[in-house]
Structures are given as structure tokens and as C-alpha cells.
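Enquirer: Found this in Swiss-Prot, in case it helps:
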MUTAGEN   CYS27 to Gln  No effect on catalytic activity towards adenosine or 5'-methylthioadenosine; when associated with I-227
BINDING   HIS46, HIS48, HIS230, ASP314  Zn(2+) binding site
BINDING   HIS48, LEU49, ASP50, ASP176, GLY205, GLU233, HIS257, ASP314  purine D-ribonucleoside binding site
MUTAGEN   PHE136 to Leu  Severe decrease in catalytic activity towards adenosine or 5'-methylthioadenosine
MUTAGEN   THR174 to Ile  Slight increase in affinity for adenosine and severe reduction in affinity for 5'-methylthioadenosine
MUTAGEN   ASP176 to Ala  7-fold reduction in affinity for adenosine and 9-fold reduction in affinity for 5'-methylthioadenosine. Reduces further catalytic efficiency with adenosine or 5'-methylthioadenosine as substrates; when associated H-179
MUTAGEN   LEU179 to His  No effect on catalytic activity. Reduces further catalytic efficiency with adenosine or 5'-methylthioadenosine as substrates; when associated A-176
Amino acid sequence: MNCKNMDTSYEIINYLTKDELDIDLSCMDKKERYKIWKRLPKCELHCHLDVCFSVDFFLNVIRKYNIQPNMSDEEIIDYYLFSKPGKSLDEFVEKALRLTDIYIDYTVVEDLAKHAVFNKYKEGVVLMEFRYSPSFMSFKHNLDKDLIHEAIVKGLNEAVALLEYKIQVGLLCTGDGGLSHERMKEAAEFCIKHKKDFVGYDHAGHEVDLKPFKDIFDNIREEGISLSVHAGEDVSIPNLNSLYTAINLLHVKRIGHGIRVSESQELIDLVKEKDILLEVCPISNVLLNNVKSMDTHPIRMLYDAGVKVSVNSDDPGMFLTNITDNYEELYTHLNFTLADFMKMNLWAVQKSFVDPDIKNKIISKYF
């Protein structure tokens, strides 16, 4: 696959306005509701660009580069992707590492970035923050991290221009150093080196208490880079220390996932006091077995308690889902309304790390 051969046509989306939020969804079938979810002007803050692709894109790369010549399409999907509930985040990480097979050259990386922007526009996203991990994308085929970054920025910018700026895109750098101070520092230095292209910094991978790395996060923040780390996602961890560290020591503006805030009234009060938004990824939480079912997802309780939350797809390529699937699940299982969703998306725009002028224009146009 090559960018020059990619379908860059697009349709104009007739977005919902504030005056159209009383649409009766109850009389619609699923197909009709999906048309509404698409028309809802959305801001997505938590999506890993590394795994933001359609099945067709993924299989095209696998076949073009002859990566798994002895597997059928079904076997490839089962081997690499995570379309049904698993046992844990660890199981997901194991599969995600296999995915690095596809980051075989810089053309694939650029194509992936461009493809992701077009897909998000087609889902009705007006403001999109992608994040990616330089180390994750580079290690399997020993690609140069700076050239990976160059390819991603080029792909994103070209796609936004081809879409005539009907979608705005920001980029976060993700560090995933685990408990290695050296790897964490290396990721932070990469982010600072390319800070003109990044709007924020994130830590992902296995959830850990980041207290030992406070100095690294302080350095990033002092460079004017906003912070959002994964915390309060993994229910197998016996404490909530990652959340307290993120809030009280790292001074994050947002938290990736953060659903375990619901387990503590003190944490609920704390995120409200500090005006921290939780980047909630509903389908991801269920598939990774951090929430037993969508009916019991804590986003409903958090929203009702006055905590700012947003709706996100996390790893849509891995999950064979997209952002509109998450809205459908929240409507079907937790009775969220269009007005609720509009409020969440306004919060997301307000808490986005992109330039304030971009945010103000989007708020004025859609909210």
C-alpha cells in the first residue's frame, strides 16, 4: 500500500447542532443510530496511532510484505488482533508486541498516519489527538525513531490538508519504559527534542506507579509539554497508587482511562477539585477484562458524580472497533443521551492539548 494509491475522497458531514439534541433515538434501529453517532461532532483524546487502522489496511500490509505467508486472513486476525474479551492487560500487551511486525519501513508508517486521519474524519471526529510510542514502532525492524517521527508528521499533515482542515489533529509522545529509568529518560528526551510537533506526553504499557520518575516528568512539564498518563486502568493492581502519583506528584492535566477513580470518593473529589479529565475507553475496558460488562462500566457513576470524562477508542485496530461503536455501547447499556455526549465532547475540546485558538474555533463552530 502506498499513500499515492490511497482513496482520499470524502463526504461532507452534516454535524448535529445544539438545537438537534432532542432526536428520539429509541425509535431508531442500530443502523440509523450509527448515522447519528457519525453526525455528532466528536473530540477524541485517547487513541494509539500505532494501532489505529482498518482490518483491510492491516491485511494489505501483511500480504504486501509477505509477513505471514502460511496464515489465512482469519488466522492472521486471531494471531494479532484482540476482537473478543481477553484475560488481562498483559495478554493484550503480548499481542500488541506481535503487531510490530507491520512497522517494516517508513512508507508503512506514513501510510498508517494518513489512513488514521481519514478514518477518524469519516467517523465524525472534528478534533483528534493521536499518540504513538517511538520505541514500540522502532524495535522490531530497527527503524530510526527520528525518521519514524518524520513519516508520522508528514502523513498526518498531508491527510489534514487533503481533508481541507475539516479535522484538526494533535500528537502526543508515548513513553513505555516500564521500570527502567534510562528508557523513561530516553523517551522524554525524544519528546522534548521534537516538542514543536508534540502537544503532550503520555506513559503507557504495563501500569506502574511513576513516583520514581517524578524528575523526568518535571523536566517534560518545564518544557511546556502537557501531561496525561495511563493510570487507574488495571484492576489486577492491589492499590490505587498510580492515580495518586499521577495527580499529586506528576500534576497531570488528564488521565488515560482512570476508571478506578470510581473506587474512592477521595479520588473522585480530587479529580473534580483539580479539574482533571478522564480519557475513558469503554470497549477497551471490557475487552481487557478491567470491567466485567458494559452495563457495569463506571463511566456512568463518574459522570453522574460530576467527574469530567470523554469517550475514546484506545486501540481501534486491535479491537476491530471505532469511536462510534463506543457511543453505541454507552447509549445501549448506560442510557447516555445526545446531550450527555455533546457535553463530554465539549469537555474534551476544552481539555485538549492543542493550541487554544484551534479549540476556540471548534467550540464556536460546533458547541
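Just so it is clear, glycine is given a Cβ too, placed from its N, Cα and C backbone atoms.
Map the listed features onto the structure and describe their local environment.
Expert: DSSP assigns CYS27 (mutagenesis position) to a helical segment in the three-state reduction. Listed in sequence order, there are no same-chain residues at least 6 apart in sequence whose CB falls under 8 Å from the CB of CYS27 (mutagenesis position).
In the three-state DSSP scheme, HIS48 (Zn(2+) binding site) is classed as strand.
Less than 8 angstroms from the CB of LEU49 (purine D-ribonucleoside binding site) sit LEU112, ALA113, ALA116, PHE130, ARG131, TYR132, ILE152, LEU171, each of them six or more residues away in the same chain.
Around PHE136 (mutagenesis position), the C-beta neighbours below 8 angstroms that are at least 6 residues distant in the chain are ASP50, ALA96, THR100, THR174, ASP176.
In the three-state DSSP reading, THR174 (mutagenesis position) counts as strand.
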Enquirer: How would DSSP class ASP314 (Zn(2+) binding site) in three states?
Expert: strand
Enquirer: Quick one, of the recorded positions ASP50, ASP176, ASP314, which Cβ has the fewest other Cβ within 10 Å?
Expert: ASP176
Enquirer: Any idea what the Cα distance is from GLY205 (purine D-ribonucleoside binding site) over to HIS48 (Zn(2+) binding site), rounded to a whole Å?
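Expert: Between the Cα atoms of GLY205 (purine D-ribonucleoside binding site) and HIS48 (Zn(2+) binding site), the distance comes to 11 Å.
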Enquirer: Taking the center of the Cβ atoms of HIS46, HIS48, HIS230, ASP314 at the recorded Zn(2+) site, which other residues in this chain have a Cβ no more than 8 Å from that point?
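Expert: Result: CYS47, ARG131, ASP202, ALA204, GLY256, HIS257, GLU279, CYS281, SER284, ASN312, ASP315.
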Enquirer: For the binding-site residues HIS46, HIS230, which one has the sparsest Cβ surroundings, going by other Cβ atoms within 10 Å?
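Expert: Candidates: the binding-site residues HIS46, HIS230. Fewest Cβ atoms within 10 Å: HIS230.
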Enquirer: To the nearest whole angstrom, state the Cα distance for the pair HIS230 (Zn(2+) binding site) and HIS257 (purine D-ribonucleoside binding site).
Expert: 6
